[in-house]
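Enquirer: Below you'll find the structure I mean.
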Amino acid sequence: MFRSNLEGSGAAAVGVANPPSLAQSGKIFQLQDNFSAFHARGGLNILGLQDMYLDTSGANSSATLSPPITPVTPDPSTSAQSTHFPFLADSAATANSLLMQRQYHYHLLLQQQQQLAMAQHQLALAASAAAASASHQQTDEIARSLKIFAQVTTGAAENAAGSMQDVMQEFATNGYASDDLGRMSYGSAPPQVQMPPQQQHQQQQGLHLPLGRNPAQLQTNGGNLMPIPLATHWLNNYREHLNNVWRNMSYIPAAPNTMGLQAQTAATVSTNLGVGMGLGLPVQGEQLRGASNSSNNNNNNNKVYKRYNSKAKEISRHCVFCENNNEPEAVINSHSVRDNFNRVLCPKLRTYVCPICGASGDSAHTIKYCPKKPIITMEDAIKAESFRLAKSSYYKQQMKV
């Protein structure tokens, strides 16, 4: 139809150039009416075959040139407000939400890392503080132990008497008592009652006085008092001697004749001690040794060993070890080899160290009496017996000369 109209318009144009005849004038008029109707309907003006344009400003045009509205084509009023790509808009919103979530998780991770670093720093500070406190405590313990050791070894001014106490006790009981310090533990003594300084000073002054003296006589007889260190040594020796006497008396067997022996021993000790105490002098070591040896000798007399068909064996009252080593008579008779508790008393034997088991001190012994010695054959026994006989004969010859 559009083609036919164009052909008609072309014919009309030809007719205008070449005036048609009257026979064709009716057709031309009819053709012009068709073009006017078309122009009124669509607003299309044809000026020529080469130039074609759309006239949308015609006054007679009641329609607007716009694309047809289809279900696929969006509404122009709404398309201007929204994007042309709804799927891309949804993906952009999703991307923004994902980006926000990523940023939130990143900041949360940074915060957790900062908290972890702070906790590690606090733990390191606590560990360093604990190590420093432990080192300070160890240093304090070492310093305290060194201080105590220095006080014990060197002896401070206030503990000067205590440092000499051990020396005096060792000198007084050397060779006559064992080195067991547990028997003279003074820690079990009852605690002293707290007194005013004045009464305590008077009591100390009264302790330094001889027996039978009154502390009120200090002002009149101040020149006859004992020095404080000397009185302290005397008190310590007296206490040690009382411990020895009480221990020896407590282990005496219950026999009818032991009461007289105990009374005799107590009388001897009291007379010997009364000399020193009456004069205000410290007890001599000889008096202590005499009292302890008398009790030891009495205990040895009460012991009767029944061996070899109940034959009584005499207990030696001298040191056999010193006798075998050709010591002087005074040394031999001054002590015995062992005490009532089977502890070594001989000072020379106490210093001997057994080459087999390494025993010394209270359990010191020679190789002959070593419990860990190897089995001796008959040849070894014969050699030892011959050596013993030769040695005894040699000593006898020396004694005769």
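Including glycine, each Cβ sits where the backbone N, Cα and C put it.
Look at Swiss-Prot and you will find C319, C322, H335, C346 tagged as Zn(2+) 1 binding site. Annotated Zn(2+) 2 binding site per Swiss-Prot: C354, C357, H365, C370, in sequence order. Record note (Swiss-Prot), mutagenesis C319 to Y: Strong defects in abdomen and oogenesis. Reduces binding of zinc. Complete loss of zinc-binding and loss of function; when associated with Y-354. The unchanged residue is displayed. In Swiss-Prot, a published mutagenesis experiment is listed as C322 to S, annotated Strong defects in abdomen and oogenesis. Swiss-Prot gives this note for the published mutagenesis H335 to Y: Strong defects in abdomen and oogenesis. Annotation of the mutagenesis experiment S336 to L in Swiss-Prot: Strong defects in abdomen and oogenesis. One mutagenesis experiment catalogued in Swiss-Prot, C354 to Y, is accompanied by this note: Strong defects in abdomen and oogenesis. Reduces binding of zinc. Complete loss of zinc-binding and loss of function; when associated with Y-319. Looking at Swiss-Prot, you'll find the mutagenesis T377 to I noted as follows: Strong defects in oogenesis. Weak defects in abdomen. One mutagenesis experiment catalogued in Swiss-Prot, M378 to K, is accompanied by this note: Strong defects in abdomen.
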Enquirer: Can you list the residues of the same chain, besides C354, C357, H365, C370, whose Cβ falls within 8 Å of the Zn(2+) 2 site's Cβ centroid?
Expert: P355, I356, G358, A359, A364, T366, I367, Y369, P371, K372, K373
Enquirer: Name the secondary structure element type, per DSSP in three states, that contains C346 (Zn(2+) 1 binding site).
Expert: coil
Enquirer: Just jot down the residues in the same chain as C322 (mutagenesis position), at least 6 apart in sequence, with C-beta under 8 A of its C-beta; none if empty.
Expert: V331, I332, C346, K348
Enquirer: What number of additional C-beta atoms lies within 10 angstroms of the C-beta atom of C346 (Zn(2+) 1 binding site)?
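Expert: C346 (Zn(2+) 1 binding site) is surrounded by 23 other Cβ atoms within 10 Å.
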Enquirer: Looking only at C-alpha atoms, tell me how far C319 (mutagenesis position) is from C357 (Zn(2+) 2 binding site), rounded to the nearest Å.
Expert: 23
Enquirer: Around H365 (Zn(2+) 2 binding site), how many other C-beta atoms are within 10 angstroms of its C-beta?
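Expert: Step by step: centre on the Cβ of H365 (Zn(2+) 2 binding site), count other Cβ atoms within 10 Å, giving 19.
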Enquirer: Including all protein chains shown, what's the count of other C-beta atoms within 10 A of the C-beta of S336 (mutagenesis position)?
Expert: 25
Enquirer: If you draw a 10 Å sphere around the Cβ of H335 (mutagenesis position), how many other Cβ atoms fall inside it, taking every protein chain shown into account?
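Expert: There are 25 such Cβ atoms around H335 (mutagenesis position).
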Enquirer: Using S336 (mutagenesis position) as the reference point, find which of the binding-site residues C357, H365, C370 has the shortest Cα-to-Cα distance to it.
Expert: H365
Enquirer: Could you check which of the mutagenesis positions H335, C354, M378 is the closest Cα neighbour of C370 (Zn(2+) 2 binding site)?
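Expert: Nearest candidate: C354.
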Enquirer: In Å, rounded, how far does the Cα of M378 (mutagenesis position) sit from the Cα of C354 (mutagenesis position)?
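Expert: So the alpha carbons of M378 (mutagenesis position) and C354 (mutagenesis position) sit roughly 23 Å from each other.
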Enquirer: Using DSSP reduced to three states, classify C322 (mutagenesis position) as helix, strand or coil.
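Expert: In three-state terms, C322 (mutagenesis position) counts as helix.
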Enquirer: Near T377 (mutagenesis position), which residues of its own chain have a C-beta under 8 A away, given they sit six or more steps off in sequence?
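Expert: The list for T377 (mutagenesis position) is empty, so the answer is none.
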